[in-house]
Amino acid sequence: MAQFDTEYQRLEASYSDSPPGEEDLLVHVAEGSKSPWHHIENLDLFFSRVYNLHQKNGFTCMLIGEIFELMQFLFVVAFTTFLVSCVDYDILFANKMVNHSLHPTEPVKVTLPDAFLPAQVCSARIQENGSLITILVIAGVFWIHRLIKFIYNICCYWEIHSFYLHALRIPMSALPYCTWQEVQARIVQTQKEHQICIHKRELTELDIYHRILRFQNYMVALVNKSLLPLRFRLPGLGEAVFFTRGLKYNFELILFWGPGSLFLNEWSLKAEYKRGGQRLELAQRLSNRILWIGIANFLLCPLILIWQILYAFFSYAEVLKREPGALGARCWSLYGRCYLRHFNELEHELQSRLNRGYKPASKYMNCFLSPLLTLLAKNGAFFAGSILAVLIALTIYDEDVLAVEHVLTTVTLLGVTVTVCRSFIPDQHMVFCPEQLLRVILAHIHYMPDHWQGNAHRSQTRDEFAQLFQYKAVFILEELLSPIVTPLILIFCLRPRALEIIDFFRNFTVEVVGVGDTCSFAQMDVRQHGHPQWLSAGQTEASVYQQAEDGKTELSLMHFAITNPGWQPPRESTAFLGFLKEQVQRDGAAASLAQGGLLPENALFTSIQSLQSESEPLSLIANVVAGSSCRGPPLPRDLQGSRHRAEVASALRSFSPLQPGQAPTGRAHSTMTGSGVDARTASSGSSVWEGQLQSLVLSEYASTEMSLHALYMHQLHKQQAQAEPERHVWHRRESDESGESAPDEGGEGARAPQSIPRSASYPCAAPRPGAPETTALHGGFQRRYGGITDPGTVPRVPSHFSRLPLGGWAEDGQSASRHPEPVPEEGSEDELPPQVHKV
């Protein structure tokens, strides 16, 4: 049986994100000239602390926040102990009389201190309760651990504080008003002065992101490839998603940083996991470790459950009293945050996208209120409100009514009932357009299953979107159930996937010079992980197992290039971005738009625009979203997609961050007529955009540009997927330990590169290499990205990345027997399957 070598290898120089000639560079600095920040060993932790200090708005805010977290834990434990052991509830509930005077017949007013037990009685009751003593001892040990960790972190963050002041020259008072891009630019400049990393002369933006997001990128890839057990089919409820903070913590503990994890340190995978010869033994070892951690979770379940209940009660009781409808609000689920996250996307960037999509997402979910539920809510509000009105009127007439037993309780419950019922009654003046709302949501969240488009009005789409955008009450309930469910998921669902996880980390881990071991998906290389239906046809050599799903590679690459305009992408990424820009220019030229504005004003445009803020970039998105249904007669669905694609392309083509009254000067003027990427790249060095306000404006326009690109790329993907719907469908099978090969692809040859369908209004297709427009447009991208000479597909030799790796994914009609290479015997009884991925 043919077998392949899956030996982990060092990343090639063209993939290392290093300047030529610096791949094995070791910078030497004289002893007397070393700065305090020369050769920082753990750059992952250092850059993460730099980022955290920026996000927490400086050292003082971070210090006070950490102190309050310690105080919160003490308060919850102490207050709960006091309520259990030091309160006489018979007096509090008036079941026992209290006499303060010498005359028992005189009426006595009970005060709150009367219900408190004396200190001696309270102490005796605590000592008699063995369970309470055990819980207090465990809580005390945990609090002391947090206190020691707090002191250590303060010492470390004081060093980061000094780094901001002396190396980056950013005072703490100005830090809350500095964007992360400004801080990152100063870090890149500081590398040249202090040699923070001695393995590279210069740091890039991608290096910093890789250091901060090393483990997060692995988690995003694991969710993208459906390797983590997060979806379950429940009897009577159908498919459900369960992903909580406790479950995520256990995943990270097992895989990344816990004792016996897969990583030797923050930046290096253990050597045995880089070789395929012991994969079965390593999988068994991982399975046993998951079992023991699951058992530990089961034993600690009572304590964790008590803590979860108490913390949720103290956190949400006041909110529920003040705003009863708060639990009816929605939030982005933890699974949704991981599914929607780009590779190399920091937490504040993700949060900004999701915040922009929150209002349209809420309005979309409100479109599906049940008519029966609305009818019941209206009548329930009527009956409860009538009784409440009578009680309030009686109270106004005579306040002694409140002294009647349970009157105040009844008033409170009736008020909560009325508030809850009103939350299920839709606004009678609101007009809902589910398809338009879903398109607005897509513009911000960037990811969406293909079958949602055109089916926004269906309950199935609503239910699937609810997995990403869940009720706050459901979120709290899942967190409360997490201590019980997490051990079951670890023992019975995660353990059977141990072999697939081992294969995943071996096949998709690469070593980057000056960075260490990273997830290969985080390199955003369309050649190795691109999807042919996401504009990568002819530019990717990835098998179905190697390609990222839902266009994650392509959209992540576009997002990172727009967010970091100074980044120089690799050759293949530059070719992809150039091809996308060329397609945008062609589709934009095909759209006939009115002079003086993108789209005319109309009622639907105004209603869609009301979903957004008043800023100009978001209004541009509203124009594009409303355009396809506001102008012209109804068209068939395929022609509507072409028209919509042309409109988005026109918006991108004319997109410019300059306000109408500003006059561009110099080099910026010549680039503003191109895509937004070029415009912002040129303007980032211009005096027009200097200052903090200009940085925020550029960030807003970058977000809008990415939203337009997401709409455009999804439309292209939809049309290309319709052309070949079954070619790139993949599924995950159980790990094959027998080494059997995949189905033979014998007769199928290499696929020819396919061109992306053009707009329906585009008259004809000129050959790409000879088109003068292509040459001119690509010249701008050459100046922007360091350039290539040919805008077409980059010629390359056949790569070992075209092989189909382990893990059980198989491409329809294809075999796994490509480029057979024998594996030398290692004396191991583990047998490798013939589908491998060599990095």
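Each residue, glycine too, has its Cβ placed from N, Cα and C.
Record features, source Swiss-Prot:
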type	residues	note
MUTAGEN	ARG10 to Ala	Does not affect interaction with the AP-4 complex
MUTAGEN	TYR15 to Ala	Does not affect interaction with the AP-4 complex
MUTAGEN	THR412 to Trp	Does not affect lipid scramblase activity. Strongly reduced autophagy; when associated with L-321--L-323
MUTAGEN	THR419 to Trp	Strongly reduced lipid scramblase activity and autophagy; when associated with L-321--L-323
MUTAGEN	ARG422 to Trp	Impaired autophagy
Notebook entry, point to check: Rounded to the nearest angstrom, how far is the Cα of THR412 (mutagenesis position) from the Cα of THR419 (mutagenesis position)?
Noted result: 11
Check: Three-state secondary structure of ARG422 (mutagenesis position) from DSSP?
Finding: helix
Note to self: Using a 10 Å cut-off on Cβ-Cβ distances across all protein chains shown, tell me which of the mutagenesis positions (THR412, THR419) has the largest neighbour count.
What the structure shows: THR419
Notebook entry, point to check: Taking the Cβ of ARG422 (mutagenesis position) as the centre, how many other Cβ atoms fall within a 10 Å radius?
Noted result: 16
Note to self: According to DSSP, collapsed to three classes, what secondary structure does THR412 (mutagenesis position) have?
What the structure shows: helix
